[in-house]
Amino acid sequence: MREYKVVVLGSGGVGKSALTVQFVTGTFIEKYDPTIEDFYRKEIEVDSSPSVLEILDTAGTEQFASMRDLYIKNGQGFILVYSLVNQQSFQDIKPMRDQIIRVKRYEKVPVILVGNKVDLESEREVSSNEGRALAEEWGCPFMETSAKSKTMVDELFAEIVRQMNYAAQPDKDDPCCSACNIQ
């Protein structure tokens, strides 16, 4: 059974913990309690292949930003979360993706861009088109989720597994890496 390390990144209050807890336990956290660092494990079957996800739910506040390099160094897949009802959280996600590329020293890191809180449609500040355009620029999948209504939560974690599975395959067009798997 494959084990993967997934890191959930985003500003404070965007719903990183709520998404993670909803996926792992099937419950919604109503009260906001800022995270410093939480670690979860869950078995998941994606495309008939079992995997174990080790999910690191990170602090969104800037005072813990210095810890991000370590999280990123150890992560294999990244879920970048912003709140659809907070334009600033969308802007804040861009330097986080840049930090992933800088630490990993590789452009093709498995990343999913996630607009959370789709259940608050009437308060939306970030359009679907803005999210899609950024994901297209980055060459990664884009999803809109709701931890509260469980919209696309399971699909999100299944997709990051697919992205990590794909990244683990050697590049058939690159003769240097056709016989090895460098991570």
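Glycine is no exception: its Cβ is also placed from the backbone N, Cα and C atoms.
What Swiss-Prot says about this one:
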BINDING   10-17, 57-61, 116-119  GTP binding site
MUTAGEN   S17 to N  Loss of affinity for GTP and loss of interaction with RUNDC3A
MUTAGEN   T35 to A  Loss of interaction with RUNDC3A
MUTAGEN   C176 to G  Loss of association with the recycling endosome membranes and loss of TNIK activation; when associated with C-177
MUTAGEN   C177 to G  Loss of association with the recycling endosome membranes and loss of TNIK activation; when associated with C-176
MUTAGEN   C180 to A  Loss of association with membranes
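Of the recorded residues, V118 (GTP binding site) and S17 (mutagenesis position) place their C-alpha atoms 16 Å from one another. For the binding-site residues shown (G10, G13), fewest C-beta neighbours within 10 angstroms: G13. Between the alpha carbons (Cα) of S17 (mutagenesis position) and T58 (GTP binding site) lies a span of roughly 8 Å.
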